[in-house]
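Asks: Structure below; questions to follow.
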Amino acid sequence: MKFVSVFLVLFIFFLVVLEAPEKIEAKDDKFICVVEYGGDVGPTFCNPKFFPTLCRQNCRSFKGAKGGKCVKQPKHKHIKCFCDYCKDD
């Protein structure tokens, strides 16, 4: 009887261990925080004289993001708008 009890406990333990979910990765391909709005948006889209910028307004209005940020690339002099779905800066 004791052998059966030990066997049953070990069997249940292994079932629980095998059915435990795997670790959840912090970075998931299904959801990415920052996504490019689309191509070279130009200087008027990211004009710092207007707050909030058109980049931020359009990301919030049309893309459902929490915020938007402009990034200027020094070599090519292109301005890109990135929509942020995780935080509002």
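Including glycine, each Cβ sits where the backbone N, Cα and C put it.
Here the residue is the original one, while Swiss-Prot reports the natural variant PHE3 to Ser with the comment In strain: cv. Cvi-1, cv. Fe-1a, cv. Goe-0, cv. Ita-0, cv. Nd-1 and cv. Wei-0. As a natural variant entry, LEU8 to Phe appears in Swiss-Prot alongside the note: In strain: cv. Cvi-1, cv. Fe-1a, cv. Goe-0, cv. Ita-0, cv. Nd-1 and cv. Wei-0. The note that Swiss-Prot attaches to the natural variant PHE13 to Ile is: In strain: cv. Cvi-1, cv. Fe-1a, cv. Goe-0, cv. Ita-0, cv. Nd-1 and cv. Wei-0.
Please go over these features one by one and say how buried each is and what sits next to it.
Replies: All protein chains shown were included, and the count of other CB atoms within 10 Å of the CB of PHE3 (variant position) stands at 7.
Within 10 Å of the C-beta of LEU8 (variant position) we count 10 further C-beta atoms, all protein chains included. Mapped onto three states, the DSSP output places LEU8 (variant position) in helix.
PHE13 (variant position) has a Cβ environment of 10 other Cβ atoms inside 10 Å.
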Asks: Measuring Cα to Cα, how many angstrom lie between PHE13 (variant position) and PHE3 (variant position)?
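Replies: The Cα atom of PHE13 (variant position) is 15 Å away from the Cα atom of PHE3 (variant position).
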